[in-house]
Every structure is written in structure tokens, then in C-alpha cells.
Amino acid sequence: MPPAYDLGHSGEAYQPLDTGSGGGNEACAPNSSSAQIRHSMGFRTSWMRQFRRYKLPMVLLMLLFLVSCLAYRILSVEQDAPPLDLHRSSPLLDAYEDFSAMRAGDLKMRIEEMVRIKSTVSVELRELESRRQKLQSDISQYNQKIEELKQELLREQTELERLKISVEQAQVAQREAVQRNTPDLALPRSLLPNTLPRKSNPITGGMAASCEMHNCFNHSRCSLTSGFPVYLYDPDEHSVQRKGYDIDGFLKTTLKQTLGYNAHIVKDPKHACIYLVLVGEALLEQDLLRNNRYAAQEAEHQQPSTPTLENDCPVDMEKLYSLPYWGGDGRNHVLLNLARRDLTSHRTNPLYRQNTMRAIVVQSAFEREQFRPGYDLIVPPILGPPGGDVWQECAEMVPARRKYLLTYQGELRPKQSSLNPLDAFILEHLADMAKGATQDQFVLQFQCVPATEQQEGDSLPDWTLCGSDSSRRQLLKDSTFSLILPPLNGRVSSTLMLARIYEALRSGAVPVILGADELRLPYAETVDWRRTALLLPKARITELHFLLRAVQDADLLLLRRQGRLIWERYLSSVQATVDTVIASLRDRLGIPPRPVPSVIAQSVFNSTFIPLKSDPPVGLDTEPEESLGPIEPPYPSPAFRRNYTILRMQAKEAWNDWLDPFYLYPQLPFDPALPSEAKFMGSHTGFRPIGKGLGGAGKEFGESLGGNYPREQFTIVMLTYEREQVLMDSLGRLYGLPYLHKVVVVWNSPKPPLDDLRWPDIGVPVAVLRAPRNSLNNRFLPFDVIETEAVLSVDDDAHLRHDEILFGFRVWREHRDRVVGFPGRYHAWDLGNPNGQWHYNSNYSCELSMVLTGAAFVHKYYLYLYTYHLPQAIRDKVDEYMNCEDIAMNFLVSHITRKPPVKVTSRWTFRCPGCPVSLSEDDTHFQERHKCINFFSRVFGYTPLLNTQYRADSILFKTRIPHDKQKCFKYI
């Protein structure tokens, strides 16, 4: 039997097996005994037999072990290796068997088997990898879902806190409603009389001379809630002139037209409080053919047609007494004698020494014994146009100092008139002052050279006008001050004197009225003439030059500005004069004016169409953990609360500061604030103090509105033009905005919105209004659907966070009379232009003068002023350029308040991702804005914009606070 060989791992037979029983290291000798050989062969045969019996299980066990090790090795390698390593075969497989000892067929089968194993393992590994990636994706999704749920939890918790706060606020409002003990005032309802005036006995001239409002006026026809109804006798149907006289056709037509625009006029005489009778200017029929405003005669070669003052009155008193509603004594009648073409005393005071009984006389010229203070009314002559813009008649306000310090042109008529010693001394001193050796220039002429337009014919002495209207206008434009001499013979007012005041104010020459303590000026009950003119007694004539030099530029420009405002509002036109007369009489009686008309809103949708709604995106613009305020139902601002007190307590402000006593407004930005303790002691209604009065940081701040005024909300007005998707995105971002009352979308396009357009449901009403036409002025229309004082004007592409909006709202509540907003701009002086002009500038600057209304809060009061008070030329310029409406609003507010706007937060511009390119990025846009600023300055007569060098941020911004406290706003 051949010897057995041990097969090593290398597959090589290197040594015969030891068959000896000793188990030594040496080989057996060839001469061993046969017994030993047999014993050895038997043992080997038995061992081989046992080996063959367990060979197959052992091989299988070994293969299983090898496969497990191989799989473990591959998996451990695959986890760290790139995917390409999966297809590589491990070199360890080569070490398990000696493939060189195998036959080719077995080797091929072995290779195929290993390939199959590899393929199977690769498939399993790919499945495991795919499963692992899916698990990782699921884990990532679940983690994201967890974060979303956490955010949702925070939002819900914040919403819950807001709801709790809202419930508390609602409970407070309920308690206030229960405890309310004052009437809830609203728009007044008219309480009108329904009968004609009762017949009374006529009164004598002596009794008429002592008439005052308490003994000659019937208050029973003028209820506080009547609205002051006024009836006009048609001058064509109820003429009160003598034969041969008639009223100028221009005056009759214009008066009826202007009164037709007045809200107080009624057609039914039964409802009237007062009755207007036009008694003048009455001229001879031949004089009506003349066109010269100041002519009293025909040409010089013609015979004068002047009636005497005593025996020829152009008013037929019997016709006056026979008016259908005269009532026997003329109670509640107003006699209008408006001078226009003839300014001489005999024509402008036809009612002198006539018994007008209880009727109120309204005219320019009064004798001292004729005028009844507090009853009769002095008005300026009608020297202007019927109405409309009058800014072109005025001169620029700057520079403060003009060529001449003081000017006067006049001549005493009739020439044979004599002066008293004081008046003669005044003229002598003025002549010496004009000849004095000073650098100041004077024009003081007391004789007309060349001859005046005004011819002889006045029987009463007075200082007549020299030259033509254009020559006087040019001189006054070069005058810093204009001297006004009083009428002679102790008259309290004359038409010529008032004409001088009219012309001086129109040209920006500050009137210096000598003898003002002896005179009565127009509307003196309401207009504060001390803010418009220098009122001096005659005794101050020797100190006149010193006083004029003592006036500083700021005071001089303030006088000039106030004079122009008074002229524009109360003197400039027939419309202004008539409206002021009615307002003055109404003010005497303490009756509120008519409510200012609002623009009736017209929806773009018809009454049957219901627009589609969509859920708005939630949580895009606000931090979920920041509570900005409670959720409240819509709460309109209380309106018309001060109907019967504002003109009693703030009449001077209404007439001289706001310059608008003609309308009653729902609210004013000038309404007074209560003392701090009043909100806790008896006047708590509506107030929501921080921490119920204890104050606090961010948490308490977010729960209450606080401040110095009762709770209120704001309305967003958004102008849009054919940018539906941009509009929808902007509306969606307003969801959940605290203190938002309503959104008003002004649809400026002639095309209606698409029927399938989905409007986001943001929790408050969204009114989509049809604009009358495509105009940027529509942004500031005072729509009746705007029911709050605060109005946030925004562009449809402005992107504002909720905290920014609310901070701006809170700041506006402390600056209600100003523009409060985000993007700041300024007007810069063009140094390269020798004539000087303004440039609009949007660069970053430490000083600004405008806040653009593309994102700004304004009071609704300014919407009324922009629509009804702002000169039409400015609104026309806005339409011409389709630009500059925001500049116009800044001009208006600064003009009224003399204050700059307030900028909030650090935002300078507003980027709208994905929005179409706006017009503001065009260079033409900026060139037009340069022109707008300079044009608006010419219209106003000066540039009312004022500079500011600070912006507003919240109190605790960038302040270190304890960890258990919150800031007012996280990012502001």
C-alpha cells in the first residue's frame, strides 16, 4: 500500500505520515514486524472508515462556515466601500481550496457555483441597501414631520394664548358696554322746522341799531341738529333794487352757482334757518355796460351819474319789507351787499341810514354808528374769480426779504378833503422815513402818478387805489411789508381798505395796518388777524421802522404763509367768500357744519356674484412663538363724537390752523388725549393699558394695545392694476394680522377680475372697489367703507412682516397727525442749477423728508383733504405723469402740520421676488419726480417738506434683558 501524504493548505505533498505506535519523529524501519504492520493497517482502515462516514457533514459544515465568514466579510467591506466594490471578488476565496488539484469540469462547476453565490449575495446586498436608504428617507421624513408638528404646536399654543387674550378683551368690552352711561353719538340727523316764519310787528331804526343775536335772532328755527339750512331768494324773481338799478349779472349768476355747491342750501323755505337776500352790488343800468372793475363813472367827459348818499339808495326798502318770508321784522334774514366793480363808499354802503330792522347786514363798508358788533358781518370785496384754483394769482413766499421794506401807493379823494393833525403827522413822518439814510428801500407815494383808474365822485374821504391792478401786483410782489392806512371820518371799515388787504395778502406783502385798534377786519370773530398782519395803533408811527427791522425771517415767513392761507380759504374767490359767510353765521349759533361727503364705494362684483375663496398660506411671515396681539372682531373707530364741542372748544384752531371750518369730520388727528390717570379713574372705556396698568415687557406688551388713546384698528388700502397673482400673494400674507379691521382693494384696471380668481380668506372683510378711472389719486379717495382713523396705504407688491406693520401702527397712534411708514426719501437742493431747484433722492441718507405711501400709515382726515382741499393742479399733475401721488401726500401733511414724517424700522426698500419690473425702476420715473417736487412747491408757494434725522424702533430693541423677559418685538 503506498504511503499516505498529508495535504497542507498549499496543496503540496511534502512528507509521509508517521505510522509507528511510538508517535516519534523518525520513520519506521523497513524490517518492522508483520503484527505491527497489520495492527497499523487495521487502525488506519478503521480511521478511514470513520472519516468517510463524517466527511460529507464536515464538508457541508465547513462550507457553511466559509459562506458565513465570506458574507460577513463582504457586508463589512460593503458598508464602508463604494458601490463598485460589490462586484469585486474577494481574494480570500482562493485560499480555501487547492483548485489546481481539481479537474477542469469540477473547477468550472465550482466557478459557476461561486458566480451564482456572488450574484445572489449582490442582489441581497442591493435589496438591503435599498431598504436602508428607504429607512433613512423615512427617518428624515419623520424627523421633518416632528419639527413641523413642533412648529404647529407652537403656533397652536400661540393661537391659544391669543384666543385667551381675545376672550379677556371681549369680556372687558362687554363690561364697558354694560357700564356705558354716555350717549353713543353718530352722524347728526337733521331736525328741521316745518313752518314759515311767523308774522311779527316791524321795529324802528333805533331798536334795529341795538340788535344782537340774543334779542333779534330766532333760534327756534335753527336746532343744533338742523345742519343750518339756508334759503336764497332768487335775485331775478325777488329783486329789491329801485328802478334804474340792477345787480351785476356776473354776481347774480356766480352767487347762485356757488350757493348751489354749498351743502347748507335748501329749496324749501319752511325748513330754512336763515334767508339770504342779494341787495348789491347794485349799479346804474348804464354802469353795468362797463367792464372796468373799479370804475364808478362813465368817461370823464360824461356827466357823473353818482347818487347822493342821503337821498338815493339803490335798495327799495318797500320791496325788501315785502319779501314773502320777511315776517314783518326781517328776523333771520341776511342782506348780502357784495362789492365788486365799484369800491367807492357811496355804492358799497347803500344801507347806511336805512332801517334794516332785525336783518343781518353783510358788506364791506360800515360807519361806526351803523355797525352792530357780533351781529353784522364785514366781508372783503369780491375781487377774485368764481372759484377753482387760485395759486397762480399768488407770489412765491421766499425769499423772506424783498426789494422794498415797505410800500404804499394811494391818494386821498376828494382832493379838497382835509386831514386831522395826527393823520397829517403820519404822512409827514412816512415821507421822512422814505428819505432816510438807510439801506432799506421804501416806496411811499401819496399821490397817484400817473392818474389813477379811480375817478372822482366819492363824497366821503378815503385813500383811493393808484395805478392798475397789474402795476400794484408787481409792486407788492417786490414788497416785504405793505402799509394799510385806515379810512377817514372814523369809519370802522371801507371797501378800499379791504381791497388793499386783499391785494397785499395775495402778493405775499405782510399788511401793516395803522389804526387797527379803531377798525373792524373781515371775519374778526373767527380769523386771528394778529397771525396775518402787524396791527398797530397810529401812535406807533414813530417806531414803525424799528419794528419792521425787528421782525425775524422766521416770523416774517410765518406771517406771509398765514396770510396766504387766509386769503386762499376765505377771500380769494366768490366761492370762498360765500362759504365763509355761511360758516361764520353758523359758527355764531354753535351749529356743527355738514358732514364731509365720503366717496360711495362701488364693488367690482355685481350683487349676485360670489367670489371664490381659498385658504391662505399660514406661518410664512411671522415667528410662531411671537404673539403680536389678540384676535378681535372688526371694531370701527367711533365717529362724530365731538359734533357739538369741537367748534366751541377748538374754533380758533379750525379757522386759523386747520383752515377748514366748512365740514364736520368723523375724527380728527388733532383730537385731545386724556391725562394718564383718567383711563383708571372714570374714563376707562376703550383703554387697554399694558399689564392692566402695571406695564411689562414683551408678553404683556403683546396682550394689550396700550398707548394714550382707546383701542382701535386700522384699514389697509391697496391699489392694484392687473397683477392678480401678486395681489393674491399680498392678501394671503395678511392672514392672522392683529388689529386689522378691513382690506380695501382699489381695482384701478378697467377690466374686472377673472371669475375663477380665488381670493384668500384672511379672516377680515376684503372690499374690492371699482375705481372711477385709472388714476393714482384713487389711492387716497375717502371711501365710505373705510371705518377706521388709521389707514395703511400699501402697494400690491409691498412685502411687510406682521411685526413691522403692527409696530408702524403703534408708532402712528402716537403721531396721528403725521405720515408714519417705512421707505424714506428726501428732497435735495441742486447745487449745479443757478436758479435753484429741488431733486428727488432715494439714496441712503441720514436725513429724510418724505415717507412713501407705498407702505405708510396716514389718518383718514388727510384722505378728505387730498380729495377736496388739495389744489386740483396737483392731482392733475399726478394723472399726467402717473406718478408723484406719494410726494403730494407728504407735501399736504407737512403743509398742514409743519412737521416731518416719521420713519419706522431699518427698512429702506421693499423687494418683491417674482414681481414684474415696476415703473419706479425707470429713469424717467425719477426725472418726473424731480419735476413734481418743483411744481408742487410753486403751487404751495413754498416747499413745506421738513427734514428729520431719526427713525423709530421699539423701546427694548438691542437692550439686554433678563432671560425670563421678552422684548417688545423680536426683530424690531
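Even glycines carry a Cβ here, placed using N, Cα and C.
Substituted residues are absent from this model; it holds the original ones throughout.
Annotation note: PRO669 (mutagenesis position) sits in a coil segment as assigned by DSSP. Taking Cβ-Cβ distances under 8 Å and a sequence separation of 6 or more, the neighbours of PRO669 (mutagenesis position) in its chain are GLU789, ARG816, ASP817, HIS859, TYR861, TYR862. Recorded in Swiss-Prot as a mutagenesis result, PRO669 to Leu carries the remark: In botv510; induces defects in wing patterning due to impaired movement of morphogens.
Swiss-Prot documents GLY707 to Asp as a published mutagenesis change and attaches the note In botv8; induces defects in wing patterning due to impaired movement of morphogens. Sequence-distant neighbours of GLY707 (mutagenesis position): residues of the same chain at least 6 apart with a C-beta under 8 Å from its C-beta are ARG810, ARG813, GLU814. DSSP gives GLY707 (mutagenesis position) a coil state; it is part of no helix or strand.
If you look up Swiss-Prot, you'll see ARG723, ASN748, ASN774, ARG779, ASP795, ASP796, ASP797, GLU885, ASP886, ARG929 marked as UDP-N-acetyl-alpha-D-glucosamine binding site. Of all Cβ atoms in the shown protein chains, 24 besides its own fall within 10 Å of the Cβ of ASP795 (UDP-N-acetyl-alpha-D-glucosamine binding site).
Per Swiss-Prot, the feature Mn(2+) binding site maps to ASP797; the stated evidence is similarity to another entry. When other Cβ atoms within 10 Å of the Cβ of ASP797 (UDP-N-acetyl-alpha-D-glucosamine binding site) are tallied across all protein chains shown, the result is 21.
For the mutagenesis of GLY821 to Asp, Swiss-Prot gives this note: In botv514; induces defects in wing patterning due to impaired movement of morphogens. The structure shown keeps the original residue. The DSSP secondary structure for GLY821 (mutagenesis position) is strand. Residues within less than 8 Å, Cβ to Cβ, of GLY821 (mutagenesis position) and separated from it by at least 6 positions along the same chain comprise GLY808, VAL851, LEU852, THR853, ALA855, ALA856, PHE857, PRO901, VAL902, LYS903, VAL904.
Sequence annotations record features per position, and here Swiss-Prot assigns active site to ASP886. Sequence-distant contacts (6 or more apart, same chain, Cβ under 8 Å) of ASP886 (UDP-N-acetyl-alpha-D-glucosamine binding site) comprise MET850, LEU852, THR853, GLY854, ALA856.
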Open item on the list: Taking every protein chain in this structure into account, which of the binding-site residues ARG723, ASN774 has the most other Cβ atoms within 10 Å of its Cβ?
Closed with: ARG723
TODO: Please state how far apart, in Å and to a whole number, the two most distant Cα atoms are among ARG723, ASN748, ASN774, ARG779, ASP795, ASP796, ASP797, GLU885, ASP886, ARG929, the recorded UDP-N-acetyl-alpha-D-glucosamine-binding residues.
DONE: 24
Task: Assigned element (helix, strand, coil) containing ASP795 (UDP-N-acetyl-alpha-D-glucosamine binding site), judged by DSSP - done: strand
